[in-house]
Amino acid sequence: MPQSKSRKIAILGYRSVGKSSLTIQFVEGQFVDSYDPTIENTFTKLITVNGQEYHLQLVDTAGQDEYSIFPQTYSIDINGYILVYSVTSIKSFEVIKVIHGKLLDMVGKVQIPIMLVGNKKDLHMERVISYEEGKALAESWNAAFLESSAKENQTAVDVFKRIILEAEKIDGAASQGKSSCSVM
């Protein structure tokens, strides 16, 4: 097996959309039912995707809102971003659009690996954002999209595998686009 690659992924979104629950479900395989606002946590996990082992460093950020100022650390050495909203919250869906815009401004690149996640899909009766709305938003960003339920462990692993694939796809395109110049 090839040597493992290190990848750093930031998880961003409005408060109480399930960023920490999704991350803990992926890393530890358990659902934390209580809500304790996150300041910032970092988790690590080894995962194999398409035969390649990855050492993931996951930055679980504090909830942002439309007025949040992004710390510069959110753009340094980050290989991909998971943007999470709750399918039960119009506010979180609107704020994720603002977060995306701020992220593009901060990173300064047109194409960055982004995975849009509609979380809490198990709460059928409270749903206010349709699957189609989430998918359309992701397509407008040229981003990957999944809905998830951290509580029922639906697609948690898929979310993190997919962002790795998105990061590798963009890294591959960037390295193919590089030109070499020789001065003689």
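Here the Cβ of each residue, glycine as well, is placed from N, Cα and C on the backbone.
Swiss-Prot lists Ser16, Val17, Gly18, Lys19, Ser20, Ser21, Val32, Asp33, Asn119, Asp122, Ala150 with the feature GDP binding site, giving experimental evidence as the kind of evidence. Reduced to three states, the DSSP call for Gly18 (GDP binding site) is coil.
Annotated GTP binding site per Swiss-Prot: 16-21, 32-33, Tyr35, 37-38, Gly63, 119-120, Asp122, Ala150, in sequence order. For Gly63 (mutagenesis position), the count of additional Cβ atoms within 10 Å of its Cβ stands at 18 [all protein chains shown].
For Ser20, Thr38, the entry in Swiss-Prot reads Mg(2+) binding site.
Here Swiss-Prot describes Gly63 to Ala as a published mutagenesis experiment; the accompanying note says: Impairs GTPase activity and increases stimulation of the protein kinase activity of mTORC1.
Here the residue is the original one, but Swiss-Prot notes a mutagenesis experiment at this spot, Gln64 to Leu: Increased affinity for GTP.
The DSSP secondary structure for Ser130 (mutagenesis position) is coil. For Ser130 (mutagenesis position), the count of additional Cβ atoms within 10 Å of its Cβ stands at 12 [all protein chains shown]. Swiss-Prot documents Ser130 to Ala as a published mutagenesis change and attaches the note Abolishes phosphorylation by MAPKAPK5 and impairs GTP-binding.
A mutagenesis experiment is reported in Swiss-Prot for this position, Cys181 to Ser, and the note states: Abolished farnesylation, impairing localization to endomembrane system.
Experimental mutagenesis is annotated in Swiss-Prot for Met184 to Leu, with the remark: Impaired localization to endomembrane system.
Nearest to Gly18 (GDP binding site) in space, judged by Cα atoms and limited to the recorded positions Gly63, Gln64, Asp122, Ser130, is Gly63. Candidate binding-site residues: Ser16, Asn119. Fewest other C-beta atoms within 10 angstroms, Ser16.
Restricting the recorded positions Val32, Asn119, Asp122, Ser130, Ala150 to those with a CA within 10 Å of the CA of Gly63 (mutagenesis position) leaves an empty set. Using Cα positions, the member of the recorded positions Gln64, Asp122, Ser130 nearest to Val32 (GDP binding site) is identified as Asp122.
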